[in-house]
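Notes follow the structure.
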Amino acid sequence: MPAVSKGDGMRGLAVFISDIRNCKSKEAEIKRINKELANIRSKFKGDKALDGYSKKKYVCKLLFIFLLGHDIDFGHMEAVNLLSSNRYTEKQIGYLFISVLVNSNSELIRLINNAIKNDLASRNPTFMGLALHCIANVGSREMAEAFAGEIPKILVAGDTMDSVKQSAALCLLRLYRTSPDLVPMGDWTSRVVHLLNDQHLGVVTAATSLITTLAQKNPEEFKTSVSLAVSRLSRIVTSASTDLQDYTYYFVPAPWLSVKLLRLLQCYPPPDPAVRGRLTECLETILNKAQEPPKSKKVQHSNAKNAVLFEAISLIIHHDSEPNLLVRACNQLGQFLQHRETNLRYLALESMCTLASSEFSHEAVKTHIETVINALKTERDVSVRQRAVDLLYAMCDRSNAQQIVAEMLSYLETADYSIREEIVLKVAILAEKYAVDYTWYVDTILNLIRIAGDYVSEEVWYRVIQIVINRDDVQGYAAKTVFEALQAPACHENLVKVGGYILGEFGNLIAGDPRSSPLIQFNLLHSKFHLCSVPTRALLLSTYIKFVNLFPEVKATIQDVLRSDSQLKNADVELQQRAVEYLRLSTVASTDILATVLEEMPPFPERESSILAKLKKKKGPSTVTDLEETKRERSIDVNGGPEPVPASTSAASTPSPSADLLGLGAVPPAPTGPPPSSGGGLLVDVFSDSASAVAPLAPGSEDNFARFVCKNNGVLFENQLLQIGLKSEFRQNLGRMFIFYGNKTSTQFLNFTPTLICADDLQTNLNLQTKPVDPTVDGGAQVQQVVNIECISDFTEAPVLNIQFRYGGTFQNVSVKLPITLNKFFQPTEMASQDFFQRWKQLSNPQQEVQNIFKAKHPMDTEITKAKIIGFGSALLEEVDPNPANFVGAGIIHTKTTQIGCLLRLEPNLQAQMYRLTLRTSKDTVSQRLCELLSEQF
């Protein structure tokens, strides 16, 4: 590069930049910029011709103004004129301006291309370098059309200087990546391969990158590069060789070239025996050097050394043909598992995941199981813990399955929310794949539902039902186990589904025990009925009609339930239809017909586990899971089949996601088209600029919203296409909500746009901030969005989340209420009995108290009531109320503008099945809203 003369300092540019930096306000900056733009315009339009220095200075000022964020609509022609200058600095500024400001549709593109062609033909290495840099920086299709045929000629020309060859190789690589169809293969390809023997480090490094990319699409054209790459790698890593010794980086010879050569060799299978022997020597040398004491304590030395080592291990794993090398690589990675560097531990775990899939190294990987389990328990970085989970999954077999599953279940209780669903899938797969004793499998899945029920997908509980139905030896144990599990005060809904299905099929196997008589089984299931969603209630109704067949002694009790107004006049059409049909069936059908219609489910056909298919979709192609399944086929006795998809009685209805015992219909899908737009309400669009019509609230949205008043995590909405999950945390007046959008199909969602909608008054009381999500959601994938929440003042309404996307060419439009309620900003406050009643008396003004007497909607269980009050956000004060049956709580609602003390008292009346709820706060609107929210929970 030519030296820059003193006159090229451009003092005027320095003064202008200094003036901009000294501006005290944005207005002052804009004023100074406008003044300068006017000056530059006058200079460009003046009668006096500008010299090259002045043009360069003014073009630099325009470029600086553009980088400040201001539009530039003139000066382009002056920049193009600079391209024809013979002074390096002027030409450099011209190319810089062109690279940054000129787009491919510009009218000046022909002039620019002519200037670039002139520089490429000039044989001046400096000018050629500038032109190549410009082509690569712009990288447009138009550039590829104009120069893709010229650059290979420059690259392989014998008289081209090394610096230009390097630039040409990288420029061609850039054009090939953007427009591969415009880069023709030809005679130059064989000559490019021989650049691997070039003595200039920059040339051979750039050529290696180019050849690696080209070889992935054109392997036959570049297969001769294998022997040259092995030869060059051997000369670099062998101590006796002097090849590229001048390019030693912290005692490691040409590390980045070595990495690129090793990566190139992964494009081809193991070479012929002679070349393979030489490559094996290289890899052994790299592994041997990794065992040597470090020649320097500086981090640059270890980084370079480990970069070569990990790429060598990747090549060993990729070829998967040398048992000795695979075992040595595993042992080397095992040493890194306890290294103090977090990045090294992460990379070691990642590489060992792939090693575990090789039949040669699987046993060697298993020897490190205790270290990996320890990493799962002690690592601070969640990404390292994630890799530890992946490695445990990959190294699992029959010999260690129970230990690994137990450790995963233990970790699941504290795992990061973003990876819980994946861990659940892996535990379910391992428990099924390596189950010798299927009682252990049943225990594991039920424990899985207990620990992480919100993350147990339908595929998991479908699968346990399939396996229980297919295996006679476990049916009685499964019925007994789910019966015992359902006796817990609070059961997850997925456990109710599994319990309802299994007891409906095999409850007769435990009915002989007085502790699990038919009536007790029915009462136990029915006690959960009112706490469940519509699909689960539909399943339980099917279980009840199964009980009519299995246990005639409870027929009258079940008919009374089916005959009740809550069933026959249910607002949900599906539940109403089932109740009517089942009641009629139990009344008119003979015993033989009833037994035929309600006979036990037949075994499911043997197919691939739907859980494994879901995990493959979630992880994407070419993952450890795929490698394990394709490269390490072990003999596994797995029973199972497809998930039990219920049939619908109506051709127009969509199958319910719940397992349907009789296939008598399904829950209608969510609306799939945009309704007429409605006026009123301010759209605070924090996700997108879309202004499409917003759908009305999805069916069940209010029920799901109410379920989140006393909890922060779970599934907010689910239909056949989309699942929306939430995880939220709140502290004082601030909160953060993680929204997970899951694509349940195998087809991409396009134009995926979530929008947050707030009413006028809500916008002033609640501040919500977030960022857009990716508009494309792959099939089986999940995207996450974070919403930051600030409570400015108390509020009554909740935001609405509207999701619009295209699925299979059909427009989908879903709206749900986002469970951001006033009680989320509750901070519990512990108080003694005396303090509580003293404060209670202070809040005795009529406008400060709100009281509600209401009928119990759910079973009046003491433990559940306590859990709901605590989940509501209040502190539960023990031994404060003189009546031990009453519940009292205290807390403070935090907003940005004020703090509001809150006291509550809940008085249950078991005989009348009623409650009296009293709220006293220092603000009447807060008392009213909290009373409304909490009353809906009991």
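Positions of Cβ are set from backbone N, Cα and C atoms, glycine also.
Keep in mind that what you see is a predicted model, and the values were worked out from it rather than measured.
Per Swiss-Prot, mutagenesis Arg21 to Glu is noted as: Reduces interaction with CD4 endocytosis signal motif; when associated with AP2S1 S-15. There are 8 other CB atoms within 10 A of the CB of Arg21 (mutagenesis position), with all protein chains counted.
According to Swiss-Prot, the mutagenesis experiment Arg32 to Gln carries the annotation: Reduces phosphatidylinositol binding. Arg32 (mutagenesis position) falls within a helix when secondary structure is assigned with DSSP. Neighbour list (Arg32 (mutagenesis position), Cβ cut-off 8 Å, at least 6 residues apart, same chain): Asp19, Ile20, Cys23.
Quoting Swiss-Prot on the mutagenesis of Lys35 to Gln: Reduces phosphatidylinositol binding.
Non-local contacts of Lys55 (mutagenesis position) by the CB criterion (under 8 A, 6+ apart in sequence, same chain) comprise Glu78, Asn81, Leu82, Glu90. Annotation of the published mutagenesis Lys55 to Gln in Swiss-Prot: Strongly reduces phosphatidylinositol binding. Abolishes phosphatidylinositol binding; when associated with Q-56 and Q-57; the original residue is retained in the structure shown.
Record note (Swiss-Prot) on the mutagenesis of Lys56 to Gln: Strongly reduces phosphatidylinositol binding. Abolishes phosphatidylinositol binding; when associated with Q-55 and Q-57. Residues near Lys56 (mutagenesis position) in space but far in sequence (CB under 8 A, at least 6 apart, same chain), listed by position: Met10, Leu82, Thr89, Glu90, Ile93, Gly94.
Lys57 (mutagenesis position) falls within a helix when secondary structure is assigned with DSSP. In Swiss-Prot, the entry for mutagenesis Lys57 to Gln states: Strongly reduces phosphatidylinositol binding. Abolishes phosphatidylinositol binding; when associated with Q-55 and Q-56. The structure shown retains the original residue.
For the mutagenesis experiment Gln782 to Ala, the note given by Swiss-Prot reads: Reduces DENND1A- and DENND1C-binding.
Cβ neighbours of Phe837 (mutagenesis position) (same chain, under 8 Å, six or more residues apart in sequence): Val880. Quoted from Swiss-Prot for the published mutagenesis Phe837 to Ala: Reduces SNAP91, AMPH and BIN1 binding. Abolishes AMPH and SNAP91 binding; when associated with A-916. Abolishes EPN1 and EPS15 binding; when associated with A-905.
In the three-state DSSP scheme, Trp840 (mutagenesis position) falls into the helix class. Non-local contacts of Trp840 (mutagenesis position) by the CB criterion (under 8 A, 6+ apart in sequence, same chain) comprise Leu903, Arg920. What Swiss-Prot says about the mutagenesis result for Trp840 to Ala is this: Abolishes AMPH, BIN1, DGKD, EPS15, EPN1, auxilin and SNAP91 binding.
Here Swiss-Prot notes a mutagenesis experiment, Glu849 to Ala, with the remark: No effect. Residues within less than 8 Å, Cβ to Cβ, of Glu849 (mutagenesis position) and separated from it by at least 6 positions along the same chain comprise Leu843, Thr918, Leu919, Arg920, Ser927.
Recorded in Swiss-Prot as a mutagenesis result, Glu907 to Ala carries the remark: Strongly reduces AMPH, SNAP91 and BIN1 binding. Slightly reduces EPS15 and auxilin binding. Other Cβ atoms within 10 Å of the Cβ of Glu907 (mutagenesis position) number 16 in total over all chains.
When other Cβ atoms within 10 Å of the Cβ of Arg916 (mutagenesis position) are tallied across all protein chains shown, the result is 14. Mutagenesis annotation in Swiss-Prot: Arg916 to Ala, described as Strongly reduces AMPH and SNAP91 binding. Abolishes DENND1B-binding; no effect on DENND1A-, nor DENND1C-binding. Abolishes AMPH and SNAP91 binding; when associated with A-837; the structure shown retains the original residue.
Secondary structure at Arg920 (mutagenesis position), taken from DSSP and collapsed to helix, strand or coil, is strand. Per Swiss-Prot, mutagenesis Arg920 to Ala is noted as: Abolishes AMPH and BIN1 binding. Reduces EPS15, SNAP91 and auxilin binding.
Here the C-alpha separation of Lys35 (mutagenesis position) and Glu907 (mutagenesis position) works out to 75 Å.
Just so you know, the Cβ of Lys57 (mutagenesis position) picks up 20 other Cβ atoms within 10 Å once every protein chain is counted. Each of the mutagenesis positions Lys35, Arg920 was scored by the other Cβ atoms within 10 Å of its Cβ; the lowest score goes to Lys35. Arg916 (mutagenesis position) and Glu907 (mutagenesis position) have their C-alpha atoms 5 Å apart, to the nearest angstrom.
The number of other Cβ atoms within 10 Å of the Cβ belonging to Gln782 (mutagenesis position), over all protein chains shown, comes to 17. Comparing Arg21 (mutagenesis position) with Glu907 (mutagenesis position), their Cα atoms are 67 Å apart once rounded.
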